[in-house]
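Everything below concerns the one structure shown next.
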Amino acid sequence: MNYPAEPFRIKSVETVSMISRDERVKKMQEAGYNTFLLNSKDIYIDLLTDSGTNAMSDKQWAGMMIGDEAYAGSENFYHLEKTVKELFGFKHIVPTHQGRGAENLLSQLAIKPGQYVAGNMYFTTTRFHQEKNGATFVDIVRDEAHDASLNLPFKGDIDLNKLATLIKEKGAENIAYICLAVTVNLAGGQPVSMANMRAVHEMASTYGIKIFYDATRCVENAYFIKEQEAGYENVSIKDIVHEMFSYADGCTMSGKKDCLVNIGGFLCMNDEEMFSAAKELVVVYEGMPSYGGLAGRDMEAMAIGLREAMQYEYIEHRVKQVRYLGDKLREAGVPIVEPTGGHAVFLDARRFCPHLTQDQFPAQSLAASIYMETGVRSMERGIVSAGRSKETGENHRPKLETVRLTIPRRVYTYAHMDVVADGIIKLYQHKEDIRGLTFVYEPKQLRFFTARFDFI
């Protein structure tokens with residue numbers, strides 16, 4: 001298959017090597033069949049995550065050299081603040097060490113115990129902070145998002161009827177805020193339409209309910225709007241992003257994705273009282289409001305990276321490279337989540353491993369098998385990631401049981417995608433050999449990061 005050249009030149013390289021299959025089997029066993037616990041030196045192609053694994057540009061590296069490491073009032077913070085205000089349109093920004101820090105602040109600031117947070121599908125760390133602060137997360141994403149085989153645009157949209165029902169049943173005063181993820185990670189990187197954002201904003205405004213976006217992959221979402229939503233084909237990515245955020249009261253952001261850096265994040269809001277409280281709280285958990293746990297050089301790189309992410313040539317290449325991998329797997333009959341999203345290809349582990357029940361952790365088993373057979377590291381996104389109910393202690397049982405092949409930005413070429421696809425296609429041809437797993441160590445919180453498993 002023909003494919004376009006990358007829209008960049010490579011100035012620095014890192015040597016990688018493939019260890020033998022016997023060695024990979026041994027390494028996987030030592031890691032308790034958890035791909036998070038593998039050593040990076042033993043990975044050939046690392047598709048665990050797109051978080052903090054980006055390649056920075058020459059301009060970002062140059063910006064690192066003008067890092068102002070003052071404890072307070074760093075010039076790099078003011079550059080970041082100016083950039084975010086211009087591109088997102090929010091009045092205030094509080095930097096954090098990464099997106100999780102912003103989630104922590106928002107949850108403490110916006111949630112009262114006993115309230116509900118409505119959102120378009122959960123995310124692991126986001127829901128953890130919401131529940132830790134006394135909220136119950138309610139999934140109001142459209143039903144189609146839970147069906148891996150449906151190829152529909154904007155599967156990340158909120159179901160407005162579900163939102164209206166929740167407001168009626170629980171009362172607007174009992175909804176802390178609406179958490180709108182753009183894009184929806186665990187649905188397969190599915191985008192949200194501008195029309196849906198606008199409609200959610202209108203309904204929320206009627207009831208006085210705040211909306212906070214999980215903006216981590218907002219630029220990817222903007223690309224899908226430009227590509228697929230009528231009326232936006234001639235609108236710039238920058239202008240689409242700005243309109244997206246005009247329908248929100250604030251956002252959490254992990255800079256480790258669409259800001260094209262290795263560390264960093266921020267919390268945005270328009271409300272003055274919340275901003276004052278956030279500045280007090282960030283000192284406790286992150287650092288001064290002008291650095292939030294970050295070095296000045298990292299804030300500078302984040303400001304530059306956010307502008308670079310808005311360049312059409314970059315984001316087109318980014319999304320189409322992911323789509324290329326998805327297309328190649330689909331054409332070979334490998335079951336994936338449809339349509340391919342913006343940051344990853346999600347293998348449908350239920351269809352890939354139909355001989356395994358959900359209690360045998362098919363996605364975890366598949367991720368381990370992919371590494372042992374191909375040297376590619378991926379991530380489980382199914383029942384293990386979903387965790388347990390805080391009320392009953394029983395496993396959450398997501399309808400989607402997937403393995404995420406997450407493409408780092410500006411790191412791999414199309415040739416790497418070919419290698420990944422060929423290896424997984426070969427594995428699929430003897431999928432019945434994949435064995436189920438069970439816990440040998442289960443952490444109480446965010447278990448997927450450090451759990452250990454063995455074959456049943």
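In case you wondered, yes, glycine gets a Cβ from its N, Cα and C as well.
Don't expect the noted substitutions in this model, because it carries the original residues.
Around Asp157 (variant position), the same-chain residues six or more apart in sequence whose CB sits under 8 Å from its CB are Asn120, Val141, Arg142, Val192, Ser193, Asn196, listed in sequence order. Quoted from Swiss-Prot, the note on natural variant Asp157 to Asn is: In strain: MT-10509.
Among the sequence features in Swiss-Prot, the natural variant Phe212 to Tyr is noted as follows: In strain: MT-10509. Following the DSSP three-state reduction, the secondary structure of Phe212 (variant position) is strand.
Quoted from Swiss-Prot, the note on natural variant Arg397 to Ser is: In strain: MT-10509. In the shown protein chains, 12 other C-beta atoms lie within 10 A of the C-beta of Arg397 (variant position).
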Determine, to the nearest whole angstrom, how far the Cα atom of Phe212 (variant position) is from the Cα atom of Arg397 (variant position).
26
